[in-house]
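Visitor: Input: one structure, supplied below.
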Amino acid sequence: MAEAFLQVLLDNLTFFIQGELGLVFGFEKEFKKLSSMFSMIQAVLEDAQEKQLKYKAIKNWLQKLNVAAYEVDDILDDCKTEAARFKQAVLGRYHPRTITFCYKVGKRMKEMMEKLDAIAEERRNFHLDERIIERQAARRQTGFVLTEPKVYGREKEEDEIVKILINNVSYSEEVPVLPILGMGGLGKTTLAQMVFNDQRITEHFNLKIWVCVSDDFDEKRLIKAIVESIEGKSLGDMDLAPLQKKLQELLNGKRYFLVLDDVWNEDQEKWDNLRAVLKIGASGASILITTRLEKIGSIMGTLQLYQLSNLSQEDCWLLFKQRAFCHQTETSPKLMEIGKEIVKKCGGVPLAAKTLGGLLRFKREESEWEHVRDSEIWNLPQDENSVLPALRLSYHHLPLDLRQCFAYCAVFPKDTKIEKEYLIALWMAHSFLLSKGNMELEDVGNEVWNELYLRSFFQEIEVKSGKTYFKMHDLIHDLATSMFSASASSRSIRQINVKDDEDMMFIVTNYKDMMSIGFSEVVSSYSPSLFKRFVSLRVLNLSNSEFEQLPSSVGDLVHLRYLDLSGNKICSLPKRLCKLQNLQTLDLYNCQSLSCLPKQTSKLCSLRNLVLDHCPLTSMPPRIGLLTCLKTLGYFVVGERKGYQLGELRNLNLRGAISITHLERVKNDMEAKEANLSAKANLHSLSMSWDRPNRYESEEVKVLEALKPHPNLKYLEIIDFCGFCLPDWMNHSVLKNVVSILISGCENCSCLPPFGELPCLESLELQDGSVEVEYVEDSGFLTRRRFPSLRKLHIGGFCNLKGLQRMKGAEQFPVLEEMKISDCPMFVFPTLSSVKKLEIWGEADAGGLSSISNLSTLTSLKIFSNHTVTSLLEEMFKNLENLIYLSVSFLENLKELPTSLASLNNLKCLDIRYCYALESLPEEGLEGLSSLTELFVEHCNMLKCLPEGLQHLTTLTSLKIRGCPQLIKRCEKGIGEDWHKISHIPNVNIYI
């Protein structure tokens, strides 16, 4: 890693020399000497990096160099910080403070020179080759698309495993467990993902769950992870007992499919404890595990272990070729020949093939490919894992600036889902990113990440709400760890986590020069001068540590770049925090007691990211527009006085997302234009909201018109706007790239913009609109296709809305999949050919409900909270032969269900809850449900008995009845009047 950081250091030294800062402190001669020494050392680093694998002395030498480089960087940091302070205070060279500073730094420089002389002299003993290291030109940003690579050679294995899982019949109480065994990098997880996503698995099981286990087989952690996977949301901290109960409720009667990926646990008792909780599932539930250890297969498996073999030479070549030649129509025959020789060395291991393919896609000279083929790394001693030489080769052929960025990823635990933007901010904090012309560091970091992804170092990419998350294969993580530890010493960049006071004292004693510290739990007591001891700290993570007051000594951390205070109870920040002139990121996410920031916040001259989401700020700090480096500002509260107005945003080159609140304080359109939103090309998400009191309705239309965003915008929210119409810029040209729109509380807008013309719009949510709106699109005859990309449509609170479009015409809503209609009592559904999920909330008249039959492709239907309907029309379920899931809840006056239920031949789950007046289930209606596997009836107090036809539903595997007092006795096992109707069902659960 040292060679890449040296380039950053040399850039800084050049800046100091050219900027004559060395003259200010009298260190120009020393700076030039340092630059010369590092340049000489840098010339041999490429050779040293390769030879350290064989020679421990060279590895130790690189560690010493790494330490020295960071110490010099600290000195430069101090000089830059002091220079800024002197400029602000208008101090001269002969001021006592200047003299004192120069004396202290001069002493450190002298010691540093002696260290570097020794390091430079020691390098002569190794006879290292000098090489010219060219800085890589800026990489192209255009055309990069995240795609899932094609999998080769595992179709047969996928088919075999799917058949085992589907055809397996277990007559014991134990849930069958199928282990997949194979060495690291062989593709066990990839194969498990193929099985998990197989259509046959989706159709066979009621519930699919995926959990990554890794080294930590902790029952509480795993149960929590399983529950979170089922519910699709994070849980707070819970004790084991309530977690076990919650999981059993979720699995009860379900034919679930659970994947436990990357299992290392060899403790039989731990598995027995978890298995006991998982028994509750319905007959046919199955568990699939992946592991490298055969012993684990015998401990956990109940089915015969599935041994995964190596890929064939042909499939391995296809995998390599996919990455190395990347859609090229013409390829060099010689490169093809060398490539096949390299593939032979991969030994049929997919991870090796795709990683080397990712490496060679950036190399087109025959000599470069031959260098990889003939590298000595193939001949180094290895353990049983044959993939390591390929991974090491890939690392050593990375460009300089990518090596340390990749190795730094070792600070994250294995199997961590890492946020891309967070990682880039940490790279910046440690000065890993080399500036390139006029490119912003964030863009440089994005290019580095993209290239590492293309080289197959990152996987399992997931994009949510505009943010990218990813993981690293555990063998790739092992590689990062080995490369990172080779460059680190006690002067480590590693993330040290503090769990208690004892940890704190140990770190204070042994790691005073740590660069990264995180508090994983609250530290009950600390000295106000706590942070003074960590003079080199660059990253400080205090998130969710229950700090109520931040020690003012944090202001002494002059090298601090990244400060995470998210999730704490702090009410205010110390003024001394504003002395941190190198601070780049201040994360205050979810600090729910924080109402204001220090008035001197604008002095944080290096601040690039200010995260304020879910902070109840009543105002912004004054003159935030002075933070010209600021790129991320998630939240802005408009003020009425100068220094607090929208004009503060004018010169900020913001990116990402911003929420602007209290726009009612903007007096006119001229003031709104000062925000200069139309020039912010890197802003992808914009939320604008007004507060209801003190509204100036006549001005609000002009204000919103003046807040026109840049055409690059992707997400737009307008909340509680009081004007009588939405702006003209909400048309095709300005919002041509928008994928999601939310309009809420705009009760005076009598008509809606032509959303149907937006070519990229995928999600549209309209809430609490005007009583005058009758149609989402109220234009004349439609000749062009409308809403070409819309997949989700949520509409609520439009009491006179009659439908989607007044006029019919060309094909409309061609890809719409999900609809939610709430509190729109007059709404009638048109004929739509692609809708699969529908939720209806609130009142709806008979015509509206019967028009559901126009949605013939529905697979899921939920009807909630209709307090007036007493029956559902027979026409309602006509044409819904594709329906798989039906839920009817909180229809408090519903007395009966239609017999047309019988037409739902593919229905698998019927869920009826809180229908207090329901007296019976239709005899004829239930008999026709030939595919039904699950029936839930809850809190239907008037339900007197179960229909006779229930006993003919041979596919029914799970029945759950709760809160139906008249059924409890009738369904009593063996003696109840209705027991014969349900005795054939494998899983029956009846609760009071």
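In case you wondered, yes, glycine gets a Cβ from its N, Cα and C as well.
Here the original residues stay in place, and none of the substitutions has been built in.
As annotated by Swiss-Prot, domain 'NB-ARC' applies to 135-437. As a natural variant entry, Arg154 to Lys appears in Swiss-Prot alongside the note: In susceptible haplotype. Variant annotation in Swiss-Prot: Glu173 to Lys, described as In susceptible haplotype; the structure shown retains the original residue. Annotation source Swiss-Prot lists ATP binding site at Gly182, Met183, Gly184, Gly185, Leu186, Gly187, Lys188, Thr189. According to Swiss-Prot, the natural variant Tyr775 to Phe carries the annotation: In susceptible haplotype.
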Visitor: Which is it, of Arg154, Lys188: the one of these recorded positions whose Cβ has the most other Cβ atoms within 10 Å?
Guide: Lys188
Visitor: Across all the protein chains here, work out how many other Cβ atoms are within 10 Å of the Cβ of Leu186 (ATP binding site).
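Guide: The Cβ of Leu186 (ATP binding site) has 24 Cβ neighbours within 10 Å.
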Visitor: Compute the C-alpha separation of Gly187 (ATP binding site) from Tyr775 (variant position), stating it in Å without decimals.
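Guide: Checking the Cα atoms of Gly187 (ATP binding site) and Tyr775 (variant position) gives a distance of 52 Å.
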Visitor: Between the Cα atoms of Lys188 (ATP binding site) and Arg154 (variant position), what distance do you get, rounded to the nearest Å?
Guide: 10
Visitor: When you average the Cβ positions of Gly182, Met183, Gly184, Gly185, Leu186, Gly187, Lys188, Thr189 for the ATP site, which other residues in that chain have a Cβ within 8 Å of that mean position?
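Guide: Those within range, site residues removed, are Thr290, Arg292, Leu308, Val349, Pro350, Leu351.
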Visitor: Give the distance between the Cα atoms of Arg154 (variant position) and Thr189 (ATP binding site), rounded to the nearest whole Å.
Guide: 12
Visitor: How far is it from Thr189 (ATP binding site) to Tyr775 (variant position), counting Cα to Cα, in Å?
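Guide: A Cα-Cα distance of 48 Å.
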Visitor: Sort Lys188 (ATP binding site) into helix, strand or coil using the DSSP assignment.
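Guide: Going by the DSSP assignment, Lys188 (ATP binding site) falls within a helical segment, counted as helix.
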Visitor: Between Gly184 (ATP binding site) and Tyr775 (variant position), how many Å separate their Cα atoms?
Guide: 57
Visitor: I'd like the number of other C-beta atoms within 10 A of the C-beta of Met183 (ATP binding site), please.
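Guide: Taking every protein chain into account, the count is 17.
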Visitor: Far apart in sequence but close in space: which same-chain residues, 6 or more away, have a Cβ under 8 Å from Gly182 (ATP binding site)?
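Guide: Same-chain residues close to Gly182 (ATP binding site) (Cβ under 8 Å, separated by 6 or more) are Lys188, Thr290, Arg292, Gln307, Leu308, Ser309.
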Visitor: If we count other C-beta atoms within 10 Å, could you say which of the binding-site residues Gly184, Gly185, Gly187 has the fewest?
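Guide: Each of the binding-site residues Gly184, Gly185, Gly187 was scored; lowest Cβ tally within 10 Å is Gly184.
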